[in-house]
Amino acid sequence: MAPNLHIKKAFMAMRAMGIEDARVKPVLKNLLALYEKNWELIAEDNYRVLADAIFDSHEDQAIQESEEKKADEVKEDEGCAAEVDRGKKKLHESIEDDEDVMAESDRPLKRLRRRGEGGSALASPSLGSPTLEGPSINDEENAPILLPYHPVPIENDHDAGELILTKVEPITNMPLSSIPDSVDRGDSSMLEIDKSNGHVEEKAGETVSTADGTTNDISPTTVARFSDHKLAATIEEPPALELASSASGEVKINLSFAPATGGSNPHLPSMEELRRAMEEKCLRSYKILDPNFSVLGFMNDICSCYLDLATNGRDSANQLPKNLPFVTTNIDALKKSAARMAYTSQASNDVVEICSNEHMRDAENGAVGDSMALVVVPECQLSADEWRLISSVGDISLGKETVEIPWVNEVNDKVPPVFHYIAQSLVYQDAAVKFSLGNIRDDQCCSSCCGDCLAPSMACRCATAFNGFAYTVDGLLQEDFLEQCISEARDPRKQMLLYCKECPLEKAKKEVILEPCKGHLKRKAIKECWSKCGCMKNCGNRVVQQGIHNKLQVFFTPNGRGWGLRTLEKLPKGAFVCELAGEILTIPELFQRISDRPTSPVILDAYWGSEDISGDDKALSLEGTHYGNISRFINHRCLDANLIEIPVHAETTDSHYYHLAFFTTREIDAMEELTWDYGVPFNQDVFPTSPFHCQCGSDFCRVRKQISKGKNVKKRA
């Protein structure tokens, strides 16, 4: 910092105390020479050393003038004639006494230094030194000053120069800049000083005390410095509310409230009301929700952390700043800021300011710093859906899955689209999905099984009815079964297409001429034990029914593909991830919805063509735009996706409805995005799926192949 700026700050600090620049300049020069221009020592405690030096010099000057005056009078007395009669001598002695009294008045009205006290005593800079030439106090300023009338203990000498009217434990050596504006009521007596004549009178019933019941003496000059020859009013404020503290009470966070001028008596909220309001504020404004989050717990952690830093600060001085911060509410700063109206309009918009324990002094150059800016966050008006979405940060399933599935956005400030989470698919309206025990034959279930059907000792009918189990004892897909499913999905040579006589998709278009069916891919399916089976819920043949058990996370992709799903742990090959859940729509219902807004449905056509799909209520699809689960966030990847969808029968033997479960096609590392092939050909015949531009980045991307084929055709032409 430039020296001229230090000098400017010193003059400004002295002006605030009522000291003229002419008195400051010579003393400041002497201090700079004495401290070898070390501004850090001079600027400490709001230039306290400079103020003391100014008053000491003024006091010495007054004493010196008084002594010189007395010496002159003594010389005059010695030169008087010896023959002066007794009457003249008495008159001369009375005049000498009067002059002594008048000389004593030349000393500045200042707190006298006690024996053994150092030269750093603090005096008032605002009260001048009255002289015999004229009055030093205007007649208009004759309001009384209230002062305590009791002695100061000798052991408090180190605090004698500080005006501390309230005690906030455990702070000591409070600087002048942080002196409270108000004083509490106590039991000590008050003195009234009439400024017009300096007379002191005791007023009964008015007291000044500290927070712990002890009293501190305050000199008239100290009070006069802060009152500037005006009435020092004692304002009674409500007691501070203790918000939090450390375990043993060394560190505390207190909250005080100063109502606006002229306002009615406010209702001071209780701790429970404040806690509920702040937790709701955190949910609405800061978009954080953790079941274990507590505002009071957070503040207690602040106190504990502050205590740890304060007690261990010496050992880690090179790592931590010298001035450790503490948290306090600054009502005065709010009144002076532009946020005053916002604060007074709603009491819940309290603002917490971080300030320094050493009155925000810059650690490097010793300059007095400014307090940090206050920010008032406006309260957001959220809809029910937005509130539900913000509440799902820790678990987007809202507890409907067996594990928590958080969501995170590390790219921008977007949030996931609003939807209703469902763990299993639900019928929208007309879909013929009926689960009944009467439709399950005895040879289609294992009612005689108990425990785990995958145990070697079990002779399960479900295994014989569907050519063995699809799962291993570890809950993974059989290697051979998984490879067959992957080959059917990726290798056109091994794909088998089934054709309908009257395709429900073509019928739903309601065109004059019905176009022929374009074919439906036949898929292998998994048959799990169901309600009529006698095995347990944790049977090895109930993998999909047991739900999600891996750690997954919804995240915003950095490559421009929007939201995606990734795993937080390593997944083996053949592991179940989740099922595709959504609204079960008939094809006519789906086409009606497509006409209103674009959708991305999945057609349940694994058995179309092999069986007669009679009736529109049996041609079904899944649509997860408004009702769905985490599968709606899985992005597309051509051909080499790490997930594959497989039909799973779990409630009924009817082939027109089944679950669509996702399994891993290979080993997947932690934090890797999960993808599956939508099966979209990316041409004009993608109906009813909404068209989109493929951004999978795969080496086998079908869009790249179409572009390369088009280039080859142009070259041949």
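Cβ coordinates are placed from backbone N, Cα and C, and glycine is handled just like the others.
Worth saying up front: this structure is predicted, and the values here are computed from it rather than measured.
Taken from Swiss-Prot as is:
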BINDING   C445, C446, C449, C453  Zn(2+) 1 binding site
BINDING   C449, C529, C535, C539  Zn(2+) 3 binding site
BINDING   R561, G562, W563, N635, H636, Y678  S-adenosyl-L-methionine binding site
BINDING   C638, C694, C696, C701  Zn(2+) 4 binding site
MUTAGEN   L32 to A  No effect on its function in transcriptional gene silencing; when associated with A52, A636 and A638
MUTAGEN   D52 to A  No effect on its function in transcriptional gene silencing; when associated with A32, A636 and A638
MUTAGEN   H636 to A  No effect on its function in transcriptional gene silencing; when associated with A32, A52 and A638
MUTAGEN   C638 to A  No effect on its function in transcriptional gene silencing; when associated with A32, A52 and A636
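Annotated features, which come from Swiss-Prot, shown on the structure.
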{"residue": "L32", "record": "mutagenesis position", "Cβ neighbours (10 Å)": "17"}
{"residue": "C449", "record": "Zn(2+) 1 binding site", "Cβ neighbours (10 Å)": "22"}
{"residue": "C529", "record": "Zn(2+) 3 binding site", "Cβ neighbours (10 Å)": "25"}
{"residue": "C539", "record": "Zn(2+) 3 binding site", "Cβ neighbours (10 Å)": "26"}
{"residue": "R561", "record": "S-adenosyl-L-methionine binding site", "Cβ neighbours (10 Å)": "17"}
{"residue": "N635", "record": "S-adenosyl-L-methionine binding site", "Cβ neighbours (10 Å)": "19"}
{"residue": "Y678", "record": "S-adenosyl-L-methionine binding site", "Cβ neighbours (10 Å)": "21"}
{"residue": "C694", "record": "Zn(2+) 4 binding site", "Cβ neighbours (10 Å)": "18"}
{"residue": "C696", "record": "Zn(2+) 4 binding site", "Cβ neighbours (10 Å)": "22"}
{"residue": "C701", "record": "Zn(2+) 4 binding site", "Cβ neighbours (10 Å)": "19"}
Residues that sit under 8 angstroms from G562 (S-adenosyl-L-methionine binding site) by C-beta distance, when 6+ apart in the chain: F556, N635
Other CB atoms within 10 A, centred on C535 (Zn(2+) 3 binding site): 25
Cα within 10 Å of C701 (Zn(2+) 4 binding site) - qualifying recorded positions among D52, C445, R561, C638: C638
Env. residues of S-adenosyl-L-methionine site, Cβ within 8 Å of mean position of R561, G562, W563, N635, H636, Y678 Cβ: T557, G564, F633, I634, T675, Q695
Conformational class of D52 (mutagenesis position) under the three-state DSSP mapping: helix
Nearest recorded site to Y678 (S-adenosyl-L-methionine binding site) by CA-CA distance, among recorded positions L32, C453, C539: C539
When distances run from the Cα of L32 (mutagenesis position) to each of the binding-site residues C449, C529, W563, C696, the nearest one: W563
10 Å Cα neighbourhood of C535 (Zn(2+) 3 binding site): matching recorded positions from R561, H636, C694, C696: none
Pairwise CA distance, H636 (mutagenesis position) versus W563 (S-adenosyl-L-methionine binding site), rounded so that it is a whole Å: 11
Distance, C529 (Zn(2+) 3 binding site) to C446 (Zn(2+) 1 binding site) (CA atoms, angstrom): 8
